[in-house]
Amino acid sequence: MDTTIDGFADSYEISSTSFVATDNTDSSIVYLAAEQVLTGPDVSALQLLSNSFESVFDSPDDFYSDAKLVLSDGREVSFHRCVLSARSSFFKSALAAAKKEKDSNNTAAVKLELKEIAKDYEVGFDSVVTVLAYVYSSRVRPPPKGVSECADENCCHVACRPAVDFMLEVLYLAFIFKIPELITLYQRHLLDVVDKVVIEDTLVILKLANICGKACMKLLDRCKEIIVKSNVDMVSLEKSLPEELVKEIIDRRKELGLEVPKVKKHVSNVHKALDSDDIELVKLLLKEDHTNLDDACALHFAVAYCNVKTATDLLKLDLADVNHRNPRGYTVLHVAAMRKEPQLILSLLEKGASASEATLEGRTALMIAKQATMAVECNNIPEQCKHSLKGRLCVEILEQEDKREQIPRDVPPSFAVAADELKMTLLDLENRVALAQRLFPTEAQAAMEIAEMKGTCEFIVTSLEPDRLTGTKRTSPGVKIAPFRILEEHQSRLKALSKTVELGKRFFPRCSAVLDQIMNCEDLTQLACGEDDTAEKRLQKKQRYMEIQETLKKAFSEDNLELGNSSLTDSTSSTSKSTGGKRSNRKLSHRRR
């Protein structure tokens with residue numbers, strides 16, 4: 001299915017109409033004179049010239065580029081000052097200022113920091129490349145595959161969040177770089193879809209159109225009209241839009257005779273306390289008995305607008321219905337899916353949130369997460385020892401929740417088992433979680449936060465030795481050793497470890513399968529035996545061992561590289577980092593032999 005946004009395919013061609021002169025003297029692109037009429041050969045020559053300039057921009061070797069545009073995530077886009085200065089008055093001024101700064105600071109290269117140029121709206125790498133390619137070639141590229149498409153296979157990718165985000169980012173950059181013809185094009189694209197997007201995305205479009213001001217008046221007026229007639233509540237308006245825009249919307253609602261319900265004082269106080277991350281104040285307000293968390297939609301508010309810790313702390317009070325719906329018909333899980341925060345989704349599911357609940361429009365939390373996540377992000381399987389992208393994690397968690405009823409849940413280890421068996425269980429759990437932290441850091445961190453691992457005491461070999469538990473000192477091999485017994489201080493750690501592993505198996509089966517493969521003790525034990533094995537069986541075992549060894553090598557090489565880099569930048573912290581590295585090896589030395 002062709003997922004190209006309408007209008008992009010045609011805009012990638014140069015025709016005589018593409019160069020009709022206008023009276024717009026603010027354009028960064030030089031136009032032909034009005035009396036000039038392009039013939040067939042002229043068009044072909046311009047296409048060839050455009051292709052040549054574009055190939056220079058796309059050259060993988062930077063092709064004599066002498067400046068860089070630095071994005072907020074640290075990535076850099078190389079470009080040629082002579083080209084951008086000739087094509088764009090904005091870049092001509094910006095680069096002249098950057099060169100003066102370079103000369104005064106004796107820096108090696110001219111760099112423009114995008115966060116200093118485009119401060120009001122976050123933009124991504126692909127939109128930056130699209131706009132710069134336009135400045136080079138005067139042609140609008142189609143969106144990169146998977147960037148303007150969501151992860152929902154049933155979506156037509158016209159008005160989903162990735163498609164809207166890409167258009168907004170290009171529009172904003174065109175506004176910042178003063179490219180009016182690109183503003184006109186993308187404003188038209190957004191006007192075509194603004195009636196099809198969900199109302200939450202309309203708020204985002206309205207905010208950006210307001211930033212662009214007069215350059216996007218048609219889009220601004222249309223978004224205002226939609227929001228005025230919508231049922232978007234005051235809290236959402238105040239948290240999403242500038243104060244003057246909120247006032248204008250309220251005034252227009254009153255003029256039309258529409259009801260404008262005010263937020264109750266006691267509800268507002270709860271929200272203000274949450275904004276201040278003050279859970280204790282929330283408790284005091286609830287004791288006054290003027291409102292409760294459900295009536296105030298406090299959990300919805302915290303999940304949507306507060307930091308993750310505040311939202312999870314509020315959830316731990318167990319005073320709110322996790323399946324309660326707000327006036328828009330959303331459950332808390334729906335809101336968490338919109339925010340794309342894995343830890344919040346995990347916390348809500350653990351507290352009993354239903355993933356099967358649908359919005360008034362018929363969307364489940366999984367559908368919301370998919371439609372908010374780029375296809376390229378969701379299809380990108382993360383490498384081991386690398387952090388996973390949040391959007392993909394959210395989709396993965398919610399997909400597993402859909403299958404949960406078909407999968408039997410693991411029973412946490414009981415304390416009423418043989419001492420030696422319990423000891424080995426503790427060591428296995430500790431090793432498994434330590435290995436998960438190395439191979440799948442993002443997934444492990446999310447599970448550990450929910451399992452409340454922080455604050456529990458780590459199990460190490462010396463902490464489980466009978467000598468330490470009894471307080472005696474071994475003086476000879478003949479001294480009788482007291483049997484292992486678990487201390488009360490270790491029980492919380494055991495529960496947290498078990499919970500972490502359970503969450504991993506429940507929500508991250510992809511990661512758990514790799515850990516199961518490594519933690520399979522029988523597999524490793526058999527590698528040490530087998531005198532009567534056939535040559536084929538020995539080869540299979542050798543291959544199996546090499547697979548496990550390679551996985552472990554990769555994990556530790558990443559860890560050592562990180563520690564090495566840290567030691568170069570901070571000699572003081574290198575000592576503590578080295579200690580951390582030894583600690584990691586010690587944890588993995590718990591493995592049975």
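Keep in mind that glycine also has a Cβ here, set from the backbone N, Cα and C atoms.
A simple way to gauge crowding: the CB of C150 (mutagenesis position) has 28 other CB atoms within 10 angstroms, across all the protein chains here. Taken from Swiss-Prot, the feature Zn(2+) binding site applies to C150, C155, H157, C160.
For R432, the entry in Swiss-Prot reads salicylate binding site, with the evidence type similarity to another entry. According to its DSSP assignment, R432 (salicylate binding site) is helical.
Residues annotated as domain 'BTB' in Swiss-Prot: 65-144.
Under its mutagenesis annotations, Swiss-Prot gives S11 to A the following note: Loss of ubiquitination and degradation, but normal interaction with SUMO3 and subsequent sumoylation associated with its localization to nuclear bodies; when associated with A-15.
Among the mutagenesis experiments that Swiss-Prot reports, S15 to A is described with the note: Loss of ubiquitination and degradation, but normal interaction with SUMO3 and subsequent sumoylation associated with its localization to nuclear bodies; when associated with A-11.
Here the residue is the original one, but Swiss-Prot notes a mutagenesis experiment at this spot, C150 to A: Defective interaction with TGA factors (e.g. TGA3) and consequent disruption of transcriptional regulatory activity.
Quoted from Swiss-Prot for the published mutagenesis L281 to D: Abolished interaction with TGA3 and consequent disruption of salicylic acid (SA)-induced PR1 gene expression. Sequence-distant neighbours of L281 (mutagenesis position) (same chain, 6+ residues apart, CB-CB distance under 8 A): A273.
Per Swiss-Prot, mutagenesis I397 to D is noted as: Reduced salicylic acid (SA)-induced PR1 gene expression and impaired interaction with TGA3. Here the Cβ of I397 (mutagenesis position) has 25 other Cβ atoms within 10 Å, regardless of which shown protein chain they belong to. In the three-state DSSP scheme, I397 (mutagenesis position) is classed as helix.
While the structure shown retains the original residue, Swiss-Prot records the natural variant A96 to T with this note: In strain: cv. Wassilewskija. In this structure, A96 (variant position) is part of a helix by DSSP.
Secondary structure of the domain 'BTB' (65-144), assigned with DSSP and counted as helix (H, G, I), strand (E, B) and coil, comes to 41 helix, 12 strand, 27 coil. Listed recorded positions: A96, C155, C160. The one with the lowest count of other Cβ atoms within 10 Å of its Cβ is A96. For R432 (salicylate binding site), the nearest of the recorded positions A96, C150, C155, C160, I397 in terms of C-alpha separation is I397. Highlighted in sequence order, E149, A151, D152, C156, V158, A159, R161, P162, A163, Q371, A375 have their Cβ within 8 Å of the centre of the Cβ atoms of C150, C155, H157, C160, the residues recorded for Zn(2+), and are not part of that set. The shortest Cα-Cα distance between I397 (mutagenesis position) and any of the recorded positions C150, C155, C160 is the one to C150.
A simple way to gauge crowding: the CB of R432 (salicylate binding site) has 21 other CB atoms within 10 angstroms, across all the protein chains here. The Cβ of H157 (Zn(2+) binding site) has 20 neighbouring Cβ atoms from other residues within 10 Å, across all protein chains displayed. The DSSP secondary structure for C150 (mutagenesis position) is strand.
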